[in-house]
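Enquirer: Below: one structure in structure tokens.
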Amino acid sequence: MAKATSGAAGLGLKLILLLPLLGEAPLGLYFSRDAYWERLYVDQPAGTPLLYVHALRDAPGEVPSFRLGQHLYGVYRTRLHENDWIRINETTGLLYLNQSLDHSSWEQLSIRNGGFPLLTIFLQVFLGSTAQREGECHWPGCTRVYFSFINDTFPNCSSFKAQDLCIPETAVSFRVRENRPPGTFYHFHMLPVQFLCPNISVKYSLLGGDSLPFRCDPDCLEVSTRWALDRELREKYVLEALCIVAGPGANKETVTLSFPVTVYDEDDSAPTFSGGVGTASAVVEFKRKEGTVVATLQVFDADVVPASGELVRRYTNTLLSGDSWAQQTFRVEHSPIETLVQVNNNSVRATMHNYKLILNRSLSISESRVLQLAVLVNDSDFQGPGAGGILVLHFNVSVLPVTLNLPRAYSFPVNKRARRYAQIGKVCVENCQEFSGVSIQYKLQPSSINCTALGVVTSPEDTSGTLFVNDTEALRRPECTKLQYTVVATDRQTRRQTQASLVVTVEGTSITEEVGCPKSCAVNKRRPECEECGGLGSPTGRCEWRQGDGKGITRNFSTCSPSTRTCPDGHCDAVESRDANICPQDCLRADIVGGHERGERQGIKAGYGICNCFPDEKKCFCEPEDSQGPLCDALCRTIITAALFSLIISILLSIFCVCHHHKHGHKPPIASAEMTFCRPAQGFPISYSSSGTRRPSLDSTENQVPVDSFKIPEDPKWEFPRKNLVLGKTLGEGEFGKVVKATAFRLKGRAGYTTVAVKMLKENASQSELRDLLSEFNLLKQVNHPHVIKLYGACSQDGPLLLIVEYAKYGSLRGFLRDSRKIGPAYVSGGGSRNSSSLDHPDERVLTMGDLISFAWQISRGMQYLAEMKLVHRDLAARNILVAEGRKMKISDFGLSRDVYEEDSYVKKSKGRIPVKWMAIESLFDHIYTTQSDVWSFGVLLWEIVTLGGNPYPGIPPERLFNLLKTGHRMERPDNCSEEMYRLMLQCWKQEPDKRPVFADISKDLEKMMVKSRDYLDLAASTPSDSLLYDDGLSEEETPLVDCNNAPLPRSLPSTWIENKLYGMSDPNWPGESPVPLTRADGTSTGFPRYANDSVYANWMVSPSAAKLMDTFDS
């Protein structure tokens, strides 16, 4: 206290020392404008007056002296010519033409100016006779005169309009300093016109009367100020005049002119205390951080804010204190703000100076002091008398200590299903939310070492502690139903402590985690998959969906969150920052695709539609929601309900009639309705009608009719002349049909020959197989998509039925992928060899992950089209995808596809062998085939693509697969498969069909993966060490075929299930006999050859024992 008083007592001495530093601004003449404009014409006579420049005085008695610069310059300050064309009267400031200028003068300057047709030059005019450098021309002691040099003669006097004679070409404004003697600052007349057109009379008169400080001479040629102006009273004026033009005739025209006049400021106003307050009191308690503003005092100055370069020199502030602790702890910061004040109904600029007393360092919670501080403020440019520019500000400061206190006890509930990093509550010392510069550390001391399920982390924003789940296993222990802790809060600087008890009650029951759920809730893009999964930070074990408002780019965007209470909220808190998977919407420093507004340092501040993130790949997407408004109102829904009710009644009546008819009518022999997984022996074909029901087979009368006797109606649109078709080598064959390579002449109007593939029946085929071929023919007529095999035509008359379809150069996708594995890096470099017949000449480059994703995307687009056409494929697999030139994917083998315009599912209740490992659960157990069961198969196809043609579920026999799938077992992620691709597979393998994505959504997800895919897939490195993945001991084509009696069948069938018997892609070069003779297990011999390595076919074909198991399920 004594030190502060003694410091204030020395104020008088300091003021005396500072007074000699006060000075006055230099005085001098100045120009009223910083630029003048006029026109020059070719052949203007020498001596033509051009314009006046005017100088105003700083003090009475000053006489101006004008001097021209030595050179003419271009607008880009290029020196063009020595100035011998323009002269000036050094006393009056009149500029006139020294010599007449011709076209050569203009051309000479134009060339030096870069050849621009519009030539503008300028020269500089200085005040005073002393020499100045031309590069230092600045207002107020120098001005520039610009001339538009026109390559034409002076216009005819009769061509001028009144506006041309009154209004200058360029806007004119004036600058007048306050408190200066009156003087002339403008000459109205355009001197060249007055000189060259004496018959035109132009006169002026001022408007506004005596209220304005301007006047004209008797002829009103020159305008002057009437008195010294005061900027603090009025800063801007408008000079208005009336221009009267009279020509040789009697007509007169008037034009009104206006010019702005700005009064420039000088430092003639002393600073004063704002509101008369020069003392401030402050208390330093909870805000103790360096940079904290302790108190503020304001100083008002009627003068304008100085330029930034002048501010530090003009205004100084000094902390007057002899206390070293105060000097080290506090500093003063000065910040001026321009403000407007009203004076006589005029807005005038002024300055409000803010002087802030700021902590120069952080203070500990134990610091305690009381002191008085004085700050000297000096306006060093003040032009008034004495020490009017000096003020002293006073600050009374009290620094108080801080005591740490916690409440006696805390109590929180926690859900047993909570995931790691789930936030359950906060602990906070008293007033912690007001702390700044105080560092508190929280710790938990558990009462039992077996129940340490919680952790605590200190929030740097409000010095609170956030409690979170750190060990989910401890939550599930029976003895940990009530967690007891001691919370200890410690000040890091002084080590002072306080503590309280904490009781956390564990509630709820455990739940089974969904298969295939991502680690982060933010990955989920759709509400159903969000709410059925959990993720890091979820307090309930399930993610929460936040539905946005859908209004453009908004902070309330739709997203999946562990807890909408904390995520996303635009702030990455202390818990969320521990793992990017908790809340990437707030914390991820990622690339954001789509409409968004990025957070200040991280996360998404605002987004468009639905925003989801992939933390491992550091990417976020904000895309529109796939939603539509209500399509039907209440009346519409009532009508639809009534119609559906009527339809249901009609269907029930129809079913009753049909059942009654079958009960009393003749029953033809039909196949068994039991679902078995074996194939009838050769010669007993299985087929379906277009409605999806089993046709009569085996002993059906129509199947005994020769194919040749069946008359096919001709379709002129698709009929192709048989003579124009030349058949070639066989590409693949099945039991009753084959595919051959062919050339077609003038196909679809094309010139020359076109390579095609032709599907046909073998001689042993029956009408059942012919109907299958006709069914595919009729189906292919309806489809047209770049990723579905294309029908060109058919030969249906005067011979066997031939279907002409698109030729796929590289065969099946499965063979293409496997052969790509064999290629390896050596093939890319040209050193490899190929023996496979599946690929003749593929692109000579190694497959990249982008290629594989592209294959999947193409297939998904084709399946999306088929789904929109209401077609179910039922056998989607890599073996049934063909690869055309340019690596174009083509969906083929529609022998099983069924038109579902009438019904969305096909129930298969017939005998026949099926591809178990590609089938959906509902197809295996309930015989239901829908577009969503195709989605399941597509997931297996994705697995085949990523593993380059691997066999699904390697090493697992089909009879075990049923129970594994039912209990939630799914294939594991292959080594070279991305997390995002594997998540898509798992979504396709959801047990409930309605929770699987549709093909449209799958296409969108694959499009994103294609954009993000950059790295090459190392085919050699991706080869699994387990040979089962690719061979299972045998290739799929070499698997044994057995009938219902376990009798082996000939290996002439394709590598698809038996209903695809017509168009398989088996190798035509297979040997006719087995290299190793085999006997049956029962010791009986067969008349059919087998192969030694024919066991893996069971990997996707169910054995008779499994068939019996499925019969049990049926019953």
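Cβ atoms are placed via backbone N, Cα and C, with glycine included.
Modelled residues match the original; the substitutions are not represented.
From Swiss-Prot, here are the annotated features:
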type: ACT_SITE; residues: Asp875; note: active site, proton acceptor
type: BINDING; residues: Glu232, Asp265, Glu266, Asp268, Asp303; note: Ca(2+) 2 binding site
type: BINDING; residues: Leu731, Gly732, Glu733, Gly734, Glu735, Phe736, Gly737, Lys738, Val739, Lys759; note: ATP binding site
type: DOMAIN; residues: 725-1017; note: domain 'Protein kinase'
type: MUTAGEN; residues: Tyr1063 to Phe; note: Abolishes interaction with DOK proteins
Enquirer: Between the Cα atoms of Glu266 (Ca(2+) 2 binding site) and Glu735 (ATP binding site), find the distance and write it as a whole number of Å.
Expert: 107
Enquirer: Hey, how far is Val739 (ATP binding site) from Asp268 (Ca(2+) 2 binding site), Cα to Cα, in Å?
Expert: 104
Enquirer: Under a criterion of Cβ-Cβ distance under 8 Å and sequence separation of at least 6, what residues of the same chain contact Glu232 (Ca(2+) 2 binding site)?
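Expert: Those within reach of Glu232 (Ca(2+) 2 binding site), by Cβ under 8 Å and sequence separation of 6 or more, are Glu178, Asp268, Ser269, Ala302, Asp303, Val343, Val348, Ala350.
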Enquirer: Hey, which of the binding-site residues Leu731, Val739 is the loneliest by Cβ count within 10 Å?
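Expert: Fewest other Cβ atoms within 10 Å, among the binding-site residues Leu731, Val739, is found for Leu731.
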Enquirer: Measuring CA to CA, name the entry from the recorded positions Leu731, Gly737, Asp875 that ends up nearest Asp265 (Ca(2+) 2 binding site).
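Expert: Comparing Cα positions, the closest of these recorded positions turns out to be Asp875.
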Enquirer: If you count the C-beta atoms lying within 10 Å of each candidate's C-beta, which of the binding-site residues Asp265, Glu266, Glu733 ends up with the smallest number?
Expert: Glu266
Enquirer: Here the binding-site residues are Asp268, Glu735; which one has the lowest number of other Cβ atoms no more than 10 Å from its Cβ?
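Expert: Looking at the binding-site residues Asp268, Glu735, the Cβ with the fewest others within 10 Å is that of Asp268.
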Enquirer: Whose Cβ lies within 8 Å of the mean position of the Cβ atoms of Glu232, Asp265, Glu266, Asp268, Asp303, the Ca(2+) 2 site, other than those residues?
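Expert: Other same-chain residues with Cβ inside the cutoff are Glu178, Asn179, Arg231, Asp267, Ser269, Ala302, Val304.
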Enquirer: Rounded to an integer, what is the Cα-Cα distance in Å between the residue listed as 'active site, proton acceptor' and Glu733 (ATP binding site)?
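Expert: The residue listed as 'active site, proton acceptor' to Glu733 (ATP binding site), Cα-Cα distance: 18 Å.
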Enquirer: Report, as a single number, how many Cβ atoms besides its own are within 10 Å of the Cβ of Asp303 (Ca(2+) 2 binding site).
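Expert: Its Cβ has 22 other Cβ atoms within 10 Å.
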Enquirer: Reduced to three states, what secondary structure does DSSP give Val739 (ATP binding site)?
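Expert: Where Val739 (ATP binding site) sits, the three-state DSSP reduction gives strand.
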